[in-house]
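See below for the structure under consideration.
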Amino acid sequence: MATTATMATSGSARKRLLKEEDMTKVEFETSEEVDVTPTFDTMGLREDLLRGIYAYGFEKPSAIQQRAIKQIIKGRDVIAQSQSGTGKTATFSISVLQCLDIQVRETQALILAPTRELAVQIQKGLLALGDYMNVQCHACIGGTNVGEDIRKLDYGQHVVAGTPGRVFDMIRRRSLRTRAIKMLVLDEADEMLNKGFKEQIYDVYRYLPPATQVVLISATLPHEILEMTNKFMTDPIRILVKRDELTLEGIKQFFVAVEREEWKFDTLCDLYDTLTITQAVIFCNTKRKVDWLTEKMREANFTVSSMHGDMPQKERESIMKEFRSGASRVLISTDVWARGLDVPQVSLIINYDLPNNRELYIHRIGRSGRYGRKGVAINFVKNDDIRILRDIEQYYSTQIDEMPMNVADLI
């Protein structure tokens, strides 16, 4: 077991400056034994997996992939912290696929994610990367037919990705057998280990074989989460990014001062006219606000789509499909969208409401400049929000300036 003291020591950690196009000036504070593997070819991956990786469009591993994949494949417990858009999902997906015995038709890896959408995205990514391996992978998520889950699991799945509640339900019903599980992956661990999911994760963990390897991946890892990892990780390797480097480079952040809540809507309409947007996401803090704003925008003849956690699964899926394809250009959403959902064309994020906690800020704005693409984030700030904005600035050691008149030129 690693102790908290070991976690905190910088003696066993060194800082590395990476000089890569899209990862300039990101300082890793990383365990000594982590080395860099610059190409997929030199990672010792199976041939059919390499084919899948190149067919998927990957050419060169990202900074996190160069460090984490080999460690995970070696069987080490790993805490990997990487910003949104750096390829962290592919990091554990490639590692999981490498470790499977395809001949054995039993669940060998379990991936937990905080939202249904993210679980489905992970499943699709695994199937695409494992295209030449004949891998079976099922997304086990709430809001879908339990009978279908049971049928799929009975058929035999090498990997199960899912939300903690439904996964635990399937384990309890003995539909998801855990005896062959070798690896547990917690994606977006900061969100997962927040109060809501902590108990469910422990419930699932108790059913896993004692030697199960644990991999924890997230954009932010607050101190209290590192403390919790002590409970179920053994001597984990750390691959961490310093917190104050976490705001993505290439994303310009601005604020617009709106004295009162009522003024936000007009501000949004004014912006909408100014910006010939490729694709944008507008974040609100509540489902009710998402519905209200969507209706109001449509009344004003703006075309928008919207999504939040109360919508039926099918509806959310078709909205995401529409948005990904570019058929809808502006999406109004709650934080359900902020977690790891991958739409490369998004170049503008508007925080209609500042997020309720500062950890969420990076998940939201990390959307808009994926894989080193440029992006713009605009925060609507009421008089009594100034304090929250300053807190976010301080927390991420970043600067958020007042929005200039020529903001359209920056997108």
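Cβ coordinates come from backbone N, Cα and C, glycine included.
Those substitutions? Not in this structure, it's all original residues.
As annotated by Swiss-Prot, ATP binding site applies to Lys60, Gln65, Gly85, Thr86, Gly87, Lys88, Thr89, Ala90, Asp342, Arg367, Ser368, Gly369, Arg370, Tyr371, with the evidence given as experimental evidence. Positions annotated as domain 'Helicase ATP-binding' by Swiss-Prot: 69-239. Swiss-Prot lists 250-411 with the feature domain 'Helicase C-terminal'. Here Swiss-Prot describes Lys88 to Ala as a published mutagenesis experiment; the accompanying note says: ATPase activity is not increased by the presence of CASC3. Does not prevent EJC formation. Prevents the EJC disassembly. Under its mutagenesis entries, Swiss-Prot includes Cys99 to Gln with the note: No effect on interaction with CWC22. Here Swiss-Prot describes Asp270 to Lys as a published mutagenesis experiment; the accompanying note says: Loss of CWC22-binding and loss of incorporation into EJCs; when associated with K-273. Record note (Swiss-Prot), mutagenesis Asp273 to Lys: Loss of CWC22-binding and loss of incorporation into EJCs; when associated with K-270. The unchanged residue is displayed. Recorded in Swiss-Prot as a mutagenesis result, Thr334 to Val carries the remark: Reduced incorporation into EJCs. Quoted from Swiss-Prot for the published mutagenesis Asp401 to Lys: Loss of incorporation into EJCs; when associated with R-402. Under mutagenesis, Swiss-Prot gives Glu402 to Arg with this note: Loss of incorporation into EJCs; when associated with K-401.
Taking the features listed in Swiss-Prot, we show where each one sits on the structure.
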| residue | record | Cβ contacts under 8 Å, 6 or more apart |
| --- | --- | --- |
| Lys60 | ATP binding site | Pro38, Thr39, Phe40 |
| Lys88 | mutagenesis position | Ile64, Ala80, Ser82, Asp187, Ile217, Ser218, Ala219 |
| Cys99 | mutagenesis position | Ile72, Ile73, Gln108, Ala109, Lys182, Met183 |
| Asp270 | mutagenesis position | none |
| Thr334 | mutagenesis position | Phe283, Cys284, Asn285, Thr286, Lys287, Val290, Met307, His308, Gly309 |
| Asp401 | mutagenesis position | Gln253, Phe254, Phe255 |
| Glu402 | mutagenesis position | Phe254, Phe255, Val256, Ala257 |
Looking only at DSSP and grouping its letters into three states, which state does Lys88 (mutagenesis position) belong to?
helix
Starting from the Cβ of Gly87 (ATP binding site), draw a 10 Å sphere and report how many other Cβ atoms land inside it.
21
Can you work out the mean pLDDT of the predicted model over the domain 'Helicase ATP-binding' (69-239)?
90
Around the Cβ of Thr89 (ATP binding site), how many other Cβ atoms lie within 10 Å? Please give the count over every shown protein chain.
23
